[in-house]
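Visitor: The annotation domain 'HTH arsR-type' is assigned in Swiss-Prot to 10-104. Quoted from Swiss-Prot, the note attached to the mutagenesis of Cys16 to Ser states: No change in activity. Does not affect regulation by metal ions. For His88 to Gln, Swiss-Prot lists a mutagenesis experiment annotated as follows: No change in activity. Lack of regulation by metal ions. Listed in Swiss-Prot as a mutagenesis experiment, Glu101 to Gln is described as follows: No change in activity. Lack of regulation by metal ions. While the structure shown retains the original residue, Swiss-Prot records the mutagenesis experiment His102 to Gln with this note: No change in activity. Lack of regulation by metal ions.
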Amino acid sequence: MYADSGPDPLPDDQVCLVVEVFRMLADATRVQVLWSLADREMSVNELAEQVGKPAPSVSQHLAKLRMARLVRTRRDGTTIFYRLENEHVRQLVIDAVFNAEHAGPGIPRHHRAAGGLQSVAKASATKDVG
């Protein structure tokens, strides 16, 4: 009936993995941890200070994120450093935060960042000209 009916359905096992990723994102502390790791690796103590939670609590969240393959570790002596698993996780976190900013009032913060409004204005001007 339709030439292009959209993407094929996802296999059940892949859907389960996607659901697990979203389940991990459904916790405010884990979102703060992932956001903190978007641009650099950090130790548990650094993350605990950054998100304002006790280190044992952050450590438990990190264990869940690691099991879900959203973060990975690197040991340096007795210190374990955490970072996002890959660029896809980083992009997922950034996109989720930016999408949430669009739900609020006014201009989203990421559009106000250095060059943000200018970039939006240039894109708009290009559309008007073209």
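Yeah, the Cβs are placed from backbone N, Cα and C, and that goes for glycine too.
Every residue here is the original one, so none of the noted swaps is modelled.
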Visitor: What is the nearest of the mutagenesis positions Cys16, Glu101, His102 to His88 (mutagenesis position), using the Cα of each?
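Guide: Looking at Cα distances from His88 (mutagenesis position), the smallest one goes to Cys16.
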Visitor: From the Cα of Cys16 (mutagenesis position) across to the Cα of His102 (mutagenesis position), what is the distance in angstrom?
Guide: 28
Visitor: Could you tell me the mean pLDDT the prediction assigns to the domain 'HTH arsR-type' (10-104)?
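Guide: The answer is 95, the mean pLDDT of the model over that range.
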Visitor: Around the Cβ of His88 (mutagenesis position), how many other Cβ atoms lie within 10 Å? Please give the count over every shown protein chain.
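Guide: Around the Cβ of His88 (mutagenesis position), 11 other Cβ atoms lie within 10 Å.
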Visitor: Between Cys16 (mutagenesis position) and Glu101 (mutagenesis position), find the distance joining the two CA atoms and give it rounded to the nearest Å.
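Guide: Just about 27 Å between their Cα atoms.
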